[in-house]
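A.B. asks: My questions will all concern the structure given below.
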Amino acid sequence: MTAELLVNVTPSETRVAYIDGGILQEIHIEREARRGIVGNIYKGRVSRVLPGMQAAFVDIGLDKAAFLHASDIMPHTECVAGEEQKQFTVRDISELVRQGQDLMVQVVKDPLGTKGARLTTDITLPSRYLVFMPGASHVGVSQRIESESERERLKKVVAEYCDEQGGFIIRTAAEGVGEAELASDAAYLKRVWTKVMERKKRPQTRYQLYGELALAQRVLRDFADAELDRIRVDSRLTYEALLEFTSEYIPEMTSKLEHYTGRQPIFDLFDVENEIQRALERKVELKSGGYLIIDQTEAMTTVDINTGAFVGHRNLDDTIFNTNIEATQAIARQLRLRNLGGIIIIDFIDMNNEDHRRRVLHSLEQALSKDRVKTSVNGFSALGLVEMTRKRTRESIEHVLCNECPTCHGRGTVKTVETVCYEIMREIVRVHHAYDSDRFLVYASPAVAEALKGEESHSLAEVEIFVGKQVKVQIEPLYNQEQFDVVMM
């Protein structure tokens, strides 16, 4: 199966789609007016210290102060001696920072909703093969590099470039890479860090010291270890910029770059636009006839699996098992496609067979292993729910593309026509007792107004008799179903 990246560029927006086997697996979107700031380094100033929350707010020049927890401040632990095994405890925030103090911080989570960005003082600088860790003295290796001999080789090579400036983490893409390429990467990261430290010496505060790469370059860097067959770009300027970027940092990717000039929009090649639309819906259909219901809330994401129309096996246990197995693949894809993070609760269809539960869990873990974002599956809880987490750094596709519904205000439901009709009648009675008027005029949405004139007309007539006044109903086309006004005449 082929894998490729499609880069779609307009003056205000860049979108990158990752296609594997002809199917959209990931979509990355960046808008000029709302560029993500994860990875950016700032010189900020502590604006508030909150001992009760073990946190501080830091002004880094954004609209909202950013959040810094004590556990994200380095050095953030101290050893408690006198026990058989060492324990590490987070030091009190008041001992670590003070109001008005200048700090160099890095953004680890974009602002989301009412929350400001989340920060750390544990700075890291990523490149193609390495991650530079200022102040560290060790070399770490990605767990995805399984060969022990290769891990040792890489550690030995990279250890030579560790000094007082910092240490390194060796990324998965470094597997099999020669010493020259690793040395070049290490030197590049140290040059970047030197520039950051020079900028930090400036007397002013609340400004950016380092900016993460633009979306297209960042995705190419992060996909450097992926087996891509081609990278198609529909913008000449972006294509040339990526040629320059890959020629310097990822030369083997250069030959895969193509400037797409076809008449058909680039995303139409793989039905990407429709896939994006489907990724905004709650319901995800499974090929078997079953389906998922995905609900994203501020606290967590929940996924519910249902058999739906799937009755393909005589044995109910087998039907449930096969639906759950199919669901694991769909869930893993949807988490990547929608960029869902944080706590995720999965409600598989109940299984009494312990072997079936074990195999479903294994299938989920295998499907998630393809995810480039860190995931952790905790297994089935006592209530039969699977609890897992997925690292959240950037906004989900829903938060990028959608606003809160102005009708239901994020509830996901609106009051029924019947409910609104009865609210209007109660309001008429309330106003009648409070004020003097000759008659009432009700403005309501088309559906509610029609109901008041139709099936609820008898109830409205009883209200007229009770208040002793005429009630006239008028349609207001611009009102949503819950809106109405009762006007005294």
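Placed from the backbone N, Cα and C atoms, the Cβ positions cover glycine too.
Original residues throughout; no substitutions modelled.
Straight from Swiss-Prot, here's the annotation block:
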DOMAIN    39-128  domain 'S1 motif'
MUTAGEN   Arg171 to Lys  34-fold reduced activity on 5'-PO(4) substrate, 2.4-fold reduced activity on 5'-OH substrate. Binds 5'-PO(4) substrate 65-fold less well than wild-type, kcat is nearly wild-type. Has wild-type 16S rRNA in vivo
MUTAGEN   Arg171 to Ala  Loss of activity
MUTAGEN   Thr172 to Val  82-fold reduced activity on 5'-PO(4) substrate, 4.9-fold reduced activity on 5'-OH substrate
MUTAGEN   Asp304 to Asn  Loss of activity. Accumulates about 50% 16.3S rRNA, 50% wild-type 16SrRNA in vivo
BINDING   Asp304, Asp347  Mg(2+) binding site
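Could you place these features in context, so I can see how deep they sit and what lies close by?
C.D. replies: This prediction places the mean pLDDT of the domain 'S1 motif' (39-128) at 84.
Arg171 (mutagenesis position) counts 25 other C-beta atoms within 10 Å of its own C-beta, drawing on all protein chains shown. Mapped onto three states, the DSSP output places Arg171 (mutagenesis position) in coil.
The 10 Å shell around the Cβ of Thr172 (mutagenesis position) contains 15 further Cβ atoms across the protein chains shown.
Secondary structure from DSSP puts Asp304 (mutagenesis position) in a beta strand.
Under the three-state DSSP scheme, Asp347 (Mg(2+) binding site) falls in the strand class. Taking the Cβ of Asp347 (Mg(2+) binding site) as reference, residues of its chain lying under 8 Å away and at least six apart in sequence are, in sequence order, Thr302, Val303, Asp304, Ile305, Gly384, Leu385, Val386.
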A.B. asks: Per DSSP, what is the residue count of the domain 'S1 motif' (39-128) in each of helix, strand and coil?
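C.D. replies: Final tally across the stretch: 7 helix, 42 strand, 41 coil.
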